[in-house]
Amino acid sequence: MGLLDGNPANETSLVLLLFADFSSMLGCMAVLIGFWRLKLLRNHVTKVIACFCATSFCKDFPSTILTLTNTAVNGGFPCYLYAIVITYGSFACWLWTLCLAISIYMLIVKREPEPERFEKYYYLLCWGLPLISTIVMLAKNTVQFVGNWCWIGVSFTGYRFGLFYGPFLFIWAISAVLVGLTSRYTYVVIHNGVSDNKEKHLTYQFKLINYIIVFLVCWVFAVVNRIVNGLNMFPPALNILHTYLSVSHGFWASVTFIYNNPLMWRYFGAKILTVFTFFGYFTDVQKKLEKNKNNNNPSPYSSSRGTSGKTMGGHPTGDDVQCSSDMEQCSLERHPNMVNNQQNLNNNYGLQQNYNDEGSSSSSLSSSDEEKQTVEMQNIQISTSTNGQGNN
């Protein structure tokens, strides 16, 4: 059987499948190259994102080869391999998305000083747990060719949801709760007067939740389609949405990661526009991006008002937590007695600490006794960049 069988619906689905696979691989590769080239981006959160992209790429590459060679249609080892790649790879990507939500929550809300200590558990969870579903799928002999790929057969609806879509809904629900708690925390901080740039904080809030929105949108049609398939209905439009969006999750997640990080889109913007400068186009824009590609957004610490330790209605005030308008920066100011216990923390993974005396603070203390005291603060930056020194 050839790659195209003459059925318009199947051919459309196949073309979208290949397009989604290739775009997903390119997107993930771009993010990995960005993390490799830009040392400023090397922190705990970006390590989690890199693991997601690496997992997605390793899922999409063999899937693309199997689709192009059309060997899975005859069953046997290629068909089983295709089913393994889909089940294990997709499950692992979901879990890395959950770990990203956990990391951001721990850094912003819980102010975890050493988030990298959880990484070994992330590896075990994300690359170990999917083995269970994969082994059960193979042991129960549920694998069949189901259209454009091999997976759990149509007659095994219970296994489809028990081994795959049930865990997806559970993982997404936990991720959504963590993102909601993080967004609520930053919302309270912002509305307690944390910044003079409140009009930009809508963008900040969006960057905190957009990756989980992408996660849901890319897989919700797959869930709906499998429910409909369980009712012995196979609408072509729903199948096409399922095929493209679920397979292209890596691409849209990569677009989100690049959008959330000014360093990365400046870097790629400068590289892309270099081609056009040979023809005299976008010269000024390219020079501006090239000049600023290693510039992070200004640290919120630069507009610090000092520490007060006050709370408002049980919530942190603007003096306790300061968030910039971009997701990649959020500084949390702590009291001296909290900072003294953490002066030896490792700064390599997005934990940048600045201990300044009163003379370098942006706010001055009124009484002479207060002027003699040292105000110590800690800046913690989260997400996809650090505001430190580094080389391209």
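Glycine is treated like the rest: Cβ placed from N, Cα and C.
Substitutions noted, but not modelled.
Here the residue is the original one, while Swiss-Prot reports the published mutagenesis Leu100 to His with the comment In DN3; constitutive phosphorylation and greatly increased affinity for cAMP. The annotation that Swiss-Prot gives for the mutagenesis experiment Ile104 to Unk reads: Most substitutions increase affinity for cAMP and the most polar substitutions block development. Under its mutagenesis entries, Swiss-Prot includes Ile104 to Asn with the note: In DN4; constitutive phosphorylation and greatly increased affinity for cAMP. In DN1; Constitutive phosphorylation and greatly increased affinity for cAMP; when associated with A-136. Quoting Swiss-Prot on the mutagenesis of Val136 to Ala: In DN1; constitutive phosphorylation and greatly increased affinity for cAMP; when associated with N-104. Here the residue is the original one, but Swiss-Prot notes a mutagenesis experiment at this spot, Asn148 to Gly: Reduces the affinity for cAMP by 100 to 1000-fold when associated with D-154; N-155; Y-156 and D-157. Here Swiss-Prot notes a mutagenesis experiment, Val154 to Asp, with the remark: Reduces the affinity for cAMP by 100 to 1000-fold when associated with G-148; N-155; Y-156 and D-157. Mutagenesis annotation in Swiss-Prot: Ser155 to Asn, described as Reduces the affinity for cAMP by 100 to 1000-fold when associated with G-148; D-154; Y-156 and D-157; the structure shown retains the original residue. Among the mutagenesis results in Swiss-Prot, Phe156 to Tyr has the note: Reduces the affinity for cAMP by 100 to 1000-fold when associated with G-148; D-154; N-155 and D-157. The residue drawn here is the original one. Thr157 to Asp appears in Swiss-Prot as a mutagenesis experiment; the accompanying note says: Reduces the affinity for cAMP by 100 to 1000-fold when associated with G-148; D-154; N-155 and Y-156. According to Swiss-Prot, the mutagenesis experiment Asn225 to Asp carries this note: In DN2; constitutive phosphorylation and greatly increased affinity for cAMP; when associated with T-102. Where Swiss-Prot documents Ser302 to Gly as a mutagenesis experiment, the accompanying text is: Greatly reduces ligand induced phosphorylation; when associated with A-299; A-303; G-304 and A-308. Looking at Swiss-Prot, the entry for mutagenesis of Ser304 to Gly says: Greatly reduces ligand induced phosphorylation; when associated with A-299; G-302; A-303 and A-308. The annotation that Swiss-Prot gives for the mutagenesis experiment Ser324 to Gly reads: Slightly reduces ligand induced and basal phosphorylation; when associated with A-325 and A-331. Under mutagenesis, Swiss-Prot gives Ser325 to Ala with this note: Slightly reduces ligand induced and basal phosphorylation; when associated with G-324 and A-331.
Here Val136 (mutagenesis position) is compared against the mutagenesis positions Ile104, Ser155, Phe156, Asn225, and the shortest C-alpha distance is to Phe156.
Sequence-distant neighbours of Asn148 (mutagenesis position) (same chain, six or more apart, CB under 8 Å from its CB) are Asn10, Ser13, Leu14, Leu17, Thr67, Thr243, listed in sequence order.
Taking Cα separation as the measure, Thr157 (mutagenesis position) is nearest to Asn225 of the mutagenesis positions Leu100, Ile104, Asn225.
Taking Cα separation as the measure, Ser155 (mutagenesis position) is nearest to Asn225 of the mutagenesis positions Leu100, Ile104, Asn225. Each of the mutagenesis positions Leu100, Ile104, Val136, Val154 was assessed for Cβ neighbours inside 10 Å, and the highest tally belongs to Leu100.
Over all protein chains present, the Cβ of Ser155 (mutagenesis position) has 11 other Cβ atoms lying within 10 Å. In sequence order, Lys140, Thr142 make up the list of same-chain residues 6 or more apart from Phe156 (mutagenesis position) whose Cβ falls under 8 Å from its Cβ. Counting neighbouring Cβ atoms within 10 Å of each of the mutagenesis positions (Thr157, Asn225), the lowest count belongs to Thr157. Cα to Cα, Val154 (mutagenesis position) and Ile104 (mutagenesis position) are separated by 38 Å.
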